[in-house]
Each structure stands twice: as structure tokens, then as C-alpha cells.
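Annotated domain 'GH84' per Swiss-Prot: 60-336, in sequence order, evidence recorded as sequence analysis. The protein binding site annotation in Swiss-Prot covers Gly67, Lys98, Asp174, Asp175, Tyr219, Asp285, Asn313, and the record cites experimental evidence as its basis. Here the residue is the original one, but Swiss-Prot notes a mutagenesis experiment at this spot, Tyr69 to Lys or Gln: Strongly reduces affinity for glycopeptide substrates. Nearly abolishes enzyme activity. Among the mutagenesis experiments that Swiss-Prot reports, Tyr69 to Ser is described with the note: Strongly reduces affinity for glycopeptide substrates. Nearly abolishes enzyme activity. For the mutagenesis experiment Asp174 to Ala, the note given by Swiss-Prot reads: Nearly abolishes enzyme activity. Quoted from Swiss-Prot, the note attached to the mutagenesis of Asp175 to Ala states: Nearly abolishes enzyme activity. As a published mutagenesis entry, Asp175 to Asn appears in Swiss-Prot alongside the note: Nearly abolishes enzyme activity. Summarising the annotation, Swiss-Prot assigns active site, proton donor to Asp175.
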Amino acid sequence: MVQKESQATLEERESELSSNPAASAGASLEPPAAPAPGEDNPAGAGGAAVAGAAGGARRFLCGVVEGFYGRPWVMEQRKELFRRLQKWELNTYLYAPKDDYKHRMFWREMYSVEEAEQLMTLISAAREYEIEFIYAISPGLDITFSNPKEVSTLKRKLDQVSQFGCRSFALLFDDIDHNMCAADKEVFSSFAHAQVSITNEIYQYLGEPETFLFCPTEYCGTFCYPNVSQSPYLRTVGEKLLPGIEVLWTGPKVVSKEIPVESIEEVSKIIKRAPVIWDNIHANDYDQKRLFLGPYKGRSTELIPRLKGVLTNPNCEFEANYVAIHTLATWYKSNMNGVRKDVVMTDSEDSTVSIQIKLENEGSDEDIETDVLYSPQMALKLALTEWLQEFGVPHQYSSRQVAHSGAKASVVDGTPLVAAPSLNATTVVTTVYQEPIMSQGAALSGEPTTLTKEEEKKQPDEEPMDMVVEKQEETDHKNDNQILSEIVEAKMAEELKPMDTDKESIAESKSPEMSMQEDCISDIAPMQTDEQTNKEQFVPGPNEKPLYTAEPVTLEDLQLLADLFYLPYEHGPKGAQMLREFQWLRANSSVVSVNCKGKDSEKIEEWRSRAAKFEEMCGLVMGMFTRLSNCANRTILYDMYSYVWDIKSIMSMVKSFVQWLGCRSHSSAQFLIGDQEPWAFRGGLAGEFQRLLPIDGANDLFFQPPPLTPTSKVYTIRPYFPKDEASVYKICREMYDDGVGLPFQSQPDLIGDKLVGGLLSLSLDYCFVLEDEDGICGYALGTVDVTPFIKKCKISWIPFMQEKYTKPNGDKELSEAEKIMLSFHEEQEVLPETFLANFPSLIKMDIHKKVTDPSVAKSMMACLLSSLKANGSRGAFCEVRPDDKRILEFYSKLGCFEIAKMEGFPKDVVILGRSL
């Protein structure tokens with residue numbers, strides 16, 4: 001019905017236009033000059049439009065644009081967004097997802113009845129939360145501007161959307177080719193004239209809506225030719241575009257580090273109006289390894305009186321945008337009335353706010369903020385403090401989505417993303433009603449559940465936090481100065497107090513959907529049998545393991561998380577500190593080398609002290625990963641897990657590498673020199689650490705997709721110590737027995753002596769072990785140059801083995817164990833020099849079968865190869881029995897390939913190699 005009604009309306013309008021010669025296709029399509037800002041504009045035919053606010057000032061548009069490339073948000077996420085926007089006093093949502101195919105690629109297609117119902121529901125929800133819903137359409141990929149049928153198709157599409165209740169619109173011509181087709185070139189003098197013509201026509205057709213946005217093709221300073229002030233394109237837009245139409249602008253660049261006041265004044269002059277900023281500071285669709293959890297930054301509050309609005313285009317992952325939107329709201333509210341800085345500073349240059357900003361930035365790696373009204377670091381801390389409450393509230397969407405590391409997940413719940421519906425199918429929000437694995441301290445953010453008296457006594461006493469994290473209603477009626485003063489006073493406190501866990505305040509922070517689901521808890525809770533009810537709670541004995549309880553996410557965890565995933569052009573203070581420390585430890589590692597001449601005890605002590613602090617910082621990352629993985633709110637976890645998994649994995653490698661640097665015998669100068677700016681490379685902080693490792697190009701080892709089911713298990717890779725020998729031998733024996741089924745009960749050390757003993761004794765510098773909570777469960781061993789290693793073996797290791805194992809009688813048929821014993825008494829074959837020139841290093845790796853995480857083996861191989869390449873190796877090889885299919889497959893998955901047989905190769909082994 002919705003479609004039919006909109007089509008009928010369009011037919012009536014087209015009949016009116018056909019009777020009007022001025023509006024016919026034969027009329028000139030060149031747009032007239034835009035009337036003066038105060039001049040009346042003729043009303044269009046669109047009956048669905050809302051009258052403009054004549055004579056009244058338009059409100060400042062501030063909110064979110066869903067304009068990224070990637071899987072669009074689902075409807076329930078958008079409704080949750082509206083709730084948050086209202087709570088934080090923002091007012092606008094621009095619907096423009098690039099991968100909604102009816103928004104961009106197939107813009108001509110009308111919405112189906114089902115899609116129409118969803119859009120109407122969404123528009124209604126926005127109205128309920130007092131959020132202005134702006135529908136954007138991007139016809140620029142293939143529209144013929146001079147074709148009346150194309151223009152009519154666009155009108156028909158927007159007519160349909162207006163029937164849904166939408167009153168605000170946007171035409172986007174971003175990221176398209178500048179060249180016009182031959183038909184358009186005959187009618188329009190330039191690309192800008194064509195765009196302005198159709199924009200003006202649509203604007204008037206819809207009745208000149210109060211909010212109508214236009215995104216130019218030259219939407220940032222770097223896209224303007226030859227520059228902003230001399231751009232013919234922007235000049236045409238400024239002169240011809242009707243004054244009631246606002247222009248979107250991203251700043252000096254597509255992703256602008258800063259948006260100076262001068263740059264806005266420059267573009268405003270040529271487009272003859274104040275722009276609306278489409279801000280990509282938190283957008284991550286251009287780099288699938290990066291996430292941005294830092295504050296809104298680099299935009300002075302002096303911009304507010306010079307703009308018509310700011311819409312942030314944030315991360316693709318919805319739940320990762322809490323900080324981005326919250327800090328934008330803080331920025332906006334800090335100068336909501338558009339007060340100029342010179343007015344603020346007239347009373348006192350040393351105002352309370354500026355003093356607090358100086359205090360907040362003391363000892364910080366960041367530049368001291370000069371904006372007297374807004375401090376990014378203060379805004380970040382406020383956002384993280386409020387966000388912390390969300391982690392303890394059990395919640396997840398019914399269609400769970402876990403994006404893999406690297407490329408975004410292309411299939412969710414078995415449904416390919418190709419030709420996905422333009423409006424996501426209705427997604428029902430469900431709340432997980434199972435008791436989360438939480439420690440007693442987790443109560444600060446947990447689901448309000450009924451506790452027994454005994455449990456209530458165990459809960460720690462908590463105070464409400466006397467900051468802006470209090471009930472939202474208390475701030476609704478306060479003026480800006482009161483709010484600002486309260487923020488400053490609260491931030492002067494030395495420590496943040498625990499958050500209020502009062503059930504009423506928790507309930508107020510929840511979405512209506514969550515509250516509704518909680519009302520129905522009895523309907524969906526799993527059935528409890530009499531047997532379960534009568535069963536006493538298990539209490540472990542004195543010699544048994546205690547019950548596992550997960551620690552809750554802390555504010556320090558979120559601060560560290562934000563620092564690791566900060567902003568496009570900079571890392572957070574802790575992330576930058578870790579990067580600098582690793583660079584210093586790597587560059588100065590020669591001072592702790594055993595063979596270092598002229599040792600300086602002070603330098604050695606400094607290196608070891610800084611290494612210990614760095615390892616401690618790496619440990620904080622592991623702890624943050626564990627607590628986040630165990631958090632009750634799985635919705636947040638699923639959106640961020642792949643990113644946290646990546647940083648955890650790379651920091652595990654880096655920590656192991658630093659430990660190796662501190663205990664090796666040889667110094668090396670194989671490291672890269674010179675530091676680049678953090679934003680010069682892709683991949684964020686994890687990418688920066690990867691590039692500082694010697695094997696930075698081994699992308700297959702660094703590509704470690706997270707498990708389908710999030711896990712908090714953490715493995716440790718560290719250098720081998722002599723005390724670990726028995727554990728390594730045990731793993732070697734168990735895995736060998738598992739492969740051939742021949743236990744060596746009478747000689748338990750035999751297989752270990754054969755496969756790993758020489759490396760453990762003579763090549764200690766290149767040996768690593770894998771540990772979990774139960775002990776050692778894997779090893780990675782190597783030697784940088786096998787030729788001198790074999791010579792050492794002949795001198796010391798082989799004679800010791802010959803003495804330990806008597807040479808068996810070769811006249812009889814030998815057992816597997818006897819064959820290994822005999823090998824110690826036979827001449828060792830030497831590999832060809834032509835082969836060793838390219839693959840000089842010998843490696844041996846194995847992991848216990850209980851380890852099921854495939855990323856662990858990649859991390860171990862990365863650590864081993866990093867140590868070898870750091871000391872000049874060009875390649876590594878390993879020797880495998882032809883019948884050992886398990887280990888052959890194991891090495892193949894780690895990037896090793898079979899070397900073609902050549903003269904001098906042993907006949908009873910397969911040689912696999914890997915270039916470094």
C-alpha cells in the first residue's frame with residue numbers, strides 16, 4: 001500500500017508539472033543564481049515537506065551519520081543509537097550506509113512493503129526520541145542528470161520515503177567520477193552545474209524542507225582543484241545552490257587530524273554558507289585492522305558558531321562508538337550557544353577550566369590543550385567512566401556477529417553479505433539470562449538480580465559517584481555553566497569513586513527493549529528441575545581447585561583499551577609509551593649481550609629495568625583481554641573481540657622478543673632504523689609493533705583470526721631455561737608416541753635426546769617454550785647456523801650420547817628405539833652448501849595436542865624466526881619423517897614448503913624450508 005500511494009502521488013505531481021511549461025523537460029536545465037539569503041524561495045509541489053523555519057534560527061545539527069562502507073547497522077542498534085543521542089543531548093541521525101544497495105548502487109529501486117515498514121518504524125523511533133531523521137540518497141554513480149526520466153525516478157524514490165514520515169533529506173555526490181556522459185555535456189557547462197541543478201529541483205519539489213543537505217564531490221580541501229579558494233566547482237556550488245540547502249564538508253582531508261577555524265572560514269566564503277561537518281575522525285572502514293576509541297579531538301569549540309552542524313561518521317562496529325559519540329556530545333555541550341573564546345577569556349585568563357586542563361595534561365604525552373572550554377582527555381575519562389557500566393549488563397542481539405581479524409567477516413549466521421537487503425531484517429533484542437561468571441566485585445555493573453541475604457552481605461559497600469555519571473534527569477534542567485563547573489569540580493578529585501549500582505539507576509540507563517525483555521524473564525528462563533533445586537551448591541575441598549570467578553572490567557582496562565585504539569593520527573599515551581619503550585629496548589639490546597665488550601653496569605641495569613616495566617605493560621594488555629573476554633555484555637565483546645585479540649597476540653610476541661633480547665649471547669644490528677609517524681602505516685598500533693619485529697613481512701604468521709567463540713585463555717611464550725628440559729622432553733615424547741604409537745618406556749629420554757637435546761644444550765639463545773596455567777605445553781627451538789652447530793654436536797653432544805646409549809648389534813632386526821640409538825654411532829650426513837646458503841637455520845617445533853588454538857603455533861613460529869632473522873638468517877629448514885603426516889601438516893600450515901630433492905639430501909627425511 002505504501003508503494004502504491006507514493007506512486008499515485010507522483011503521478012498527480014507529474015501531471016501538474018506537465019501542464020506547467022516552465023517545469024517541462026524543454027525548459028533550461030542550467031540552474032539560476034541562488035537568491036539572496038533573505039529572499040523568499042518559491043514553494044515546490046511536494047506536499048510531504050515541512051515548512052522552513054522562516055524568521056527563526058535553525059538549530060545546530062549535531063549527531064551521527066551512518067555513512068561508512070561495510071555491513072550496515074541493524075534496526076535495533078539504530079534505535080539504541082537514538083536513545084543514546086537523546087540522553088547525550090544530540091539531535092540528528094543521517095541515514096547513508098554505503099552498502100545499503102538501495103541507497104547508492106541501486107538507488108532507483110523502490111523499497112518493498114517489508115522494507116517500508118522497517119523504515120517507517122525507524123523514522124517513528126527517531127521521532128519518539130526527538131532525533132531528526134535525515135534520509136540520504138546517492139545517485140551520482142550512474143545518474144544521467146539531463147534525462148527527465150532519471151529525475152522523475154529520483155523524485156519517485158524520495159516521494160516514497162516522504163510517505164514513510166521522513167521530512168529531512170540529503171543528496172550525496174561523494175566518491176564518484178567527475179566526468180559527465182555525452183548527453184549531460186550537451187546540457188550542462190560543468191559537473192557542478194549538473195549536480196546543483198538536480199539538487200535545487202529536488203529541494204523545491206519536496207517543498208524546501210527545513211533540513212536538506214548536499215554533499216559535493218569536492219568535499220574536502222585535498223579534493224579541491226586547484227585549491228579551496230580557487231575551486232571552480234565550489235564557486236558554482238556557492239553561487240547556484242539555493243541558500244536553504246546546507247553543504248557537507250569533511251575538513252582539510254577526508255580524515256582530518258585537525259579542522260582549523262581558518263579552513264572553515266575559507267570554505268564558507270566560497271560556498272557562501274557555513275558548512276555542516278561530516279567528520280571521519282572515528283571512521284575505520286578504510287583500514288580493517290583499526291578501531292578508534294579516542295576522544296573527539298582537533299576541533300576547537302570556536303568552530304561551533306562558524307558551522308551549521310557536525311555529524312560524526314564513526315566505526316563500523318556499533319558498540320565501539322560509545323566514546324566517539326559521547327565525547328562529541330561533551331564537545332558540543334561545552335559551547336552549545338556558540339560562545340567565542342575571546343568572550344570566555346575576558347573575565348579571567350586563569351579560569352578554573354584552564355587550570356584544570358593544565359592539571360589534567362601534566363605528565364601527559366599529549367600536547368597541552370589550548371581550548372579553554374573542552375579538554376579531550378577529560379571528555380574521554382567521562383565517557384569511559386559511563387561506558388564501564390555497560391560491560392556488566394548481560395545483553396546480546398539475537399543474530400550474533402563476530403568479525404574475524406583482518407578482513408571483515410563476509411558471512412554472518414550463514415548468510416552472505418552479497419546483495420544483502422537494503423534494510424536489515426528485523427532483529428529482536430534478547431537478554432542473556434544466565435548467571436554471568438563474575439567475581440563479587442563485578443556487582444558494580446551487573447544485572448540487577450535478586451540476591452539472598454548472605455550474598456548481599458558479601459557485596460562490597462559502594463558509594464554513588466558524584467560526577468556527571470549520575471542520573472541524567474539531574475542535568476536536564478541545568479545551564480551550561482553549571483554543567484561545566486560540576487565537570488571541573490568532579491575531575492579535580494584524586495580518584496573516581498565506585499559507580500552507583502542502585503537498581504533504579506541501572507534500569508534508567510537501559511533501553512526500552514531491554515527493560516521489556518527483562519519483564520518477560522520468567523517466560524524464557526530455562527526450566528529448573530526439582531533435582532537441580534534440591535542439589536546443594538558445590539563447595540571445593542581444601543585440596544581442590546577453587547571455583548572460577550571472572551574479574552570485572554575496570555576503568556583502567558578501558559583507559560588502556562582506548563590508548564591502544566586511539567585516533568587515526570596518534571596513539572594514546574600508554575600505547576605511544578609502549579611503542580617508544582620497545583623501540584628503545586630493541587635499539588639498545590646490545591648492552592645486555594653476553595659477548596658485549598666493555599660492559600656498563602648502569603646501562604645494563606637501565607635496560608633490564610625498562611624491560612621489566614615493558615613486560616609489566618604487556619601483562620596489563622593480557623589482563624585487559626581476559627577481563628573483557630569474560631564480560632557479561634557479549635554485544636560489546638563481539639564488536640571488539642577481533643581487535644583486542646589482534647593486539648593481545650602481537651603484544652605476546654613482542655613481550656617474548658624482549659625477553660629473548662635480554663638473555664641472548666650475541667649482539668646484532670639487524671634491526672630497522674628510523675622511526676615513522678604512527679599514522680604513516682596501516683594497521684594501527686598492532687601494525688606498528690609488527691613492523692618493529694624482524695619478520696614484519698611474514699603476514700601469514702601475523703594473520704590470526706579469533707576463535708568463533710570468544711575465549712579468555714591466554715598463552716605465554718618465553719625463552720627456554722635449563723629447568724624446562726624435563727617438560728620439553730615430556731612433550732617431545734608424548735607427541736612422538738602419538739604420531740607413531742611406539743612408546744619408549746625403557747628409554748624415556750631417547751626421543752628427546754634425538755630430536756631436541758642438542759638444540760637445548762648448544763643453541764640456548766634460540767629456544768622458546770609455550771606455557772598455560774598448567775605449565776609448558778609447547779616448544780620452538782632453532783639454531784641460526786646449522787654448520788657450526790653440527791660441528792659442536794660432534795665435539796660434545798654426540799660423544800655424550802654414544803656413552804649414554806650403547807651401540808646395538810646391527811646383525812639382528814632393530815626396533816624403533818634401537819634404530820635411534822644406532823644413529824648416534826653413525827656418521828651424520830652434511831647438507832649441501834648450496835642449500836645451506838639460502839636456508840642456514842635449523843628449526844624444530846611442536847605443541848601438545850591439548851592446545852586447540854591455531855594462532856599459538858603462528859605466534860611461536862614468529863618469535864623463533866624473529867630471533868633467527870635478527871641475527872642474520874636468510875631462511876630456516878626442518879627435517880621430518882615422511883610417514884609423520886601430523887607434523888608435515890603442522891609445518892605446512894606455518895608457511896613451510898617442501899624443498900625439492902637434491903644431491904646430498906638424506907634419503908629417509910623430508911626437508912621443509914621457509915625463507916625469511
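Cβ from N, Cα, C; glycine included.
No substitution from the list is modelled in this structure, which keeps its original residues.
Shown on the structure are the features that Swiss-Prot records.
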residue	record	Cβ within 10 Å
Gly67	protein binding site	26
Tyr69	mutagenesis position	14
Lys98	protein binding site	19
Asp174	mutagenesis position	20
Asp175	mutagenesis position	16
Tyr219	protein binding site	23
Asp285	protein binding site	18
Asn313	protein binding site	22
Rounded Cα-Cα span from Asp174 (mutagenesis position) to Lys98 (protein binding site), Å: 11
Of the binding-site residues listed as Gly67, Tyr219, Asp285, Asn313, the one whose CA lies nearest the CA of Asp174 (mutagenesis position): Tyr219
For the protein site built from Gly67, Lys98, Asp174, Asp175, Tyr219, Asp285, Asn313, further residues of that chain with CB within 8 A of the site's CB center: Phe68, Tyr69, Ala96, Leu172, Trp278, Asn280, Ala283
Listed recorded positions among Asp175, Tyr219, Asp285 whose Cα sits within 10 Å of Tyr69 (mutagenesis position): Asp285
Distance [Cα-Cα, Å, rounded] between Asn313 (protein binding site) and Asp175 (mutagenesis position): 15
Those binding-site residues of Gly67, Tyr219, Asp285 having Cα within 10 angstroms of Asp175 (mutagenesis position): Tyr219
For Tyr69 (mutagenesis position): DSSP state (helix, strand, coil): coil
Most distant Cα pair in Å, residues Gly67, Lys98, Asp174, Asp175, Tyr219, Asp285, Asn313 binding protein: 18
